[in-house]
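Report on one structure; see the data block that follows.
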Amino acid sequence: MKLTILRLEHFSAQDQIDLGKIWPEYSASSLSVDETHRIYAARFNERLLGAVRVTLSGTQGALDSLRVREITRRRGVGQYLVEEVIRDNPNVSSWWMADVGVEDRSVMAAFMQALGFTAQHDGWEKR
């Protein structure tokens, strides 16, 4: 099976289980989506391996809660996920990722830099 990045508009029972493993701090009811607030996920073998929340406002986009399940980290899932989010939103010219909740800032800084983001005092920016 191929790794697929998709925008989640509805959550299956399995999606809810997988999102609970990705984001144990969020309840299913807090994961509402619309045109401004989106969730993108990486799916492999019908299971979600990673996800990111996206908030859009005109030409600005904010990423938060980017997380890949521990067992599948360091295999390019997060990079592919962010690249596809950016590609899926061509009208967004400025992206922001806050460092709130980042588990290891040095690892995340290297990851974001590899994606073309520049470090700011409280996160990363890509224009």
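Positions of Cβ are set from backbone N, Cα and C atoms, glycine also.
On a predicted model such as this, the values are computed, not experimentally measured, just so you know.
The annotation CoA binding site is assigned in Swiss-Prot to LEU66, ARG67, VAL68, THR72, ARG73, ARG74, ARG75, GLY76, VAL77, GLY78, GLN79 on the grounds of sequence analysis. Positions annotated as domain 'N-acetyltransferase' by Swiss-Prot: 1-127. Swiss-Prot lists GLY76 to Leu among its mutagenesis entries, and the accompanying note reads: Loss of activity. Cannot bind acetyl-CoA. Does not interact with pro-PanD.
Sequence features annotated in Swiss-Prot and their locations in the structure.
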residue : record               : Cβ contacts under 8 Å, 6 or more apart
LEU66   : CoA binding site     : GLY50, ALA51, VAL52, GLY78, LEU81, VAL82, MET97
VAL68   : CoA binding site     : ILE22, ALA42, LEU49, GLY50, VAL77, GLY78, LEU81
ARG73   : CoA binding site     : none
ARG75   : CoA binding site     : none
GLY76   : mutagenesis position : none
GLN79   : CoA binding site     : PHE111, ALA114, LEU115
Identify all same-chain residues not among LEU66, ARG67, VAL68, THR72, ARG73, ARG74, ARG75, GLY76, VAL77, GLY78, GLN79 whose C-beta atom falls within 8 angstroms of the centroid of the CoA site's C-beta atoms; report them in sequence order.
ALA42, LEU49, GLY50, LEU81
Taking LEU66, ARG67, VAL68, THR72, ARG73, ARG74, ARG75, GLY76, VAL77, GLY78, GLN79 as the record's CoA-binding set, what's the max Cα pairwise distance in Å, rounded to a whole number?
15
Test of understanding: give the count of other CB atoms lying within 10 angstroms of the CB of VAL77 (CoA binding site).
18
Roughly where does the domain 'N-acetyltransferase' (1-127) sit in mean pLDDT, to the nearest integer?
91
